[in-house]
Amino acid sequence: MVKVFFVLAVLSSIISYINIDPMKSSFFLIFSLLFSMPVISMSMHIWFSYFICLLFLSGIFVILVYFSSLSKINVVKSYMAVFLLLLSMLYFSPTVLTYSSYLGLSGFYYSIYWFIFCFILVCLLFFMNFSSYFLNFSGALRKV
């Protein structure tokens, strides 16, 4: 069941990468978050999945505020979507980890979650990079 949620999360994130409309792309990113929460909550700490959920949803709503008012969208075909889908299915497939030594809050700072931190950071950086590229350099950030 965990692998089904993982496959659905990866598929919805790939669809958000392919989709050009910022509203639909944010919608599919929210779906990918909802499908990845059972996978993350199967680890040691349940509070960590809620923490990721709050941070990710606040970022999605910031993306909606900045990008939904922009009307010039440059259509670019994405040929890397199938490669990214296969790479994420092969490399990031979930395994249920059972640790009993890191049950405290201090386990948050150890090397267990560094992979998850780096993966989420890379996904968000790629999304922001390609979203600003697809918007035809019309200004994804506020001008001073």
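Including glycine, each Cβ sits where the backbone N, Cα and C put it.
What you see is the original sequence, not a version with the noted changes.
Annotated features, as they stand in Swiss-Prot:
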type	residues	note
VARIANT	Val39 to Ile	In strain: AB1, AB2, CB4852, CB4853, CB4855, CB4857, CB4858, KR314 and PB306
VARIANT	Ala81 to Ser	In strain: CB4854
VARIANT	Leu90 to Phe	In strain: AB1, AB2, CB4852, CB4853, CB4855, CB4857, CB4858, KR314 and PB306
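For the variant positions shown (Val39, Leu90), fewest C-beta neighbours within 10 angstroms: Leu90. The secondary structure of Val39 (variant position), as reduced to three states from DSSP, is helical.
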